[in-house]
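Q: Okay, these came from Swiss-Prot:
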type: MUTAGEN; residues: LYS68 to Ala; note: Slight decrease in both uptake and excretion activities
type: MUTAGEN; residues: LYS82 to Ala; note: Slight decrease in both uptake and excretion activities
type: MUTAGEN; residues: GLU207 to Ala, Asp, Asn or Gln; note: Lack of both uptake and excretion activities
type: MUTAGEN; residues: CYS210 to Ala; note: Moderate decrease in both uptake and excretion activities
Amino acid sequence: MSQAKSNKMGVVQLTILTMVNMMGSGIIMLPTKLAEVGTISIISWLVTAVGSMALAWAFAKCGMFSRKSGGMGGYAEYAFGKSGNFMANYTYGVSLLIANVAIAISAVGYGTELLGASLSPVQIGLATIGVLWICTVANFGGARITGQISSITVWGVIIPVVGLCIIGWFWFSPTLYVDSWNPHHAPFFSAVGSSIAMTLWAFLGLESACANTDVVENPERNVPIAVLGGTLGAAVIYIVSTNVIAGIVPNMELANSTAPFGLAFAQMFTPEVGKVIMALMVMSCCGSLLGWQFTIAQVFKSSSDEGYFPKIFSRVTKVDAPVQGMLTIVIIQSGLALMTISPSLNSQFNVLVNLAVVTNIIPYILSMAALVIIQKVANVPPSKAKVANFVAFVGAMYSFYALYSSGEEAMLYGSIVTFLGWTLYGLVSPRFELKNKHG
């Protein structure tokens, strides 16, 4: 028993894992993407920060009162039965599968900029597969090893970003910031809306503590703390750092950069310092991917334990690592990386990001809707339940706004992926629906 507990994550490791899942993949390219819109994107930040905190608070409540295992799938089951559990885990798993390939591609792109290398599309695809496999194999040591490695690599993002938040003000130009407000003169709501998907991509990961509930010490207490702490910490760092950098680097240079933080430090100090920052960013990106690869294996394992996914995802080693499932996942991702080989890596990256955001929002909406009944079952006093239900409603409304802002193409493909899930559930439904009827 004590040995099993020793391989579980504590609250600090889980909070760091939640933060690194958001920060590592999200913030690296964010200043470049937001510069395409202008500094008016600070309004998008505030909207997304409020929406994300509402989601995080509601997830914390779900974590406190839910008595079902499996993270978001367990929450959804309260309101939508076994089909809701399946759909939450299926769409979340698909989202992570897509997002992890996008993260790996961005790590390769950042690394080539650091080394001054020029890779062909095929070489980029092969390098992406290499990154995916390295980050998968590093997870074979179990939950505690993953937490320890992530807690080291997160500093690759925290040091330069927090450093920029503190010392960047000495190079900050208010005039430059104001001139970059809305460079393309887009209508207000159009400009704010076009930044929403970008900012939410940065926050994806606020639910990762929920996905890892089965490998956490004292989940009732630790999951809510980790979700809220990780989200709040990331929100402050995001908003300050991306707005400081917009007052240091001219808008056009920032929009055309492939390594915005490296560019900022190169302008503040020397090109060599910029290279060091880029190296730290590559390290943090790989650490983020490491955390996500562990999370997706855990999501697939939870679904397999429930009987939704094939049994191969449930098999674990002596250190509780679902190695066979991890290998299956990375093989699928390798195929996806080969399929995405394209002369325009950036456009392919954006398609992957938007599709990942859309599919990730589905389990968010299911979880928000389920909080009402979760609290009723837990006999939460009506006055307290009303507050949490209202916050969950705000989180759901933000989720729908984010879906709308993701664009028609992402919504189309995301819908097809989601509807396919209902068909797949039909194939496994007899083992659940017949049991319910005869039970």
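Using the three backbone atoms N, Cα and C, a Cβ is placed for every residue, glycine included.
So where do these features actually land, and what's packed around them?
A: For LYS68 (mutagenesis position), the same-chain residues lying six or more positions away in sequence with a CB closer than 8 A to its CB are GLY74, TYR75, GLU77, TYR78.
Of all Cβ atoms in the protein chains displayed, 27 besides its own lie within 10 Å of the Cβ of GLU207 (mutagenesis position).
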Q: DSSP secondary structure for GLU207 (mutagenesis position), reduced to helix/strand/coil, please.
A: coil
Q: May I ask you to report the DSSP-based helix, strand or coil state of LYS82 (mutagenesis position)?
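A: Helix, per DSSP.
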Q: Rounded to an integer, what is the Cα-Cα distance in Å between GLU207 (mutagenesis position) and LYS82 (mutagenesis position)?
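A: Here the two Cα atoms are 20 Å apart.
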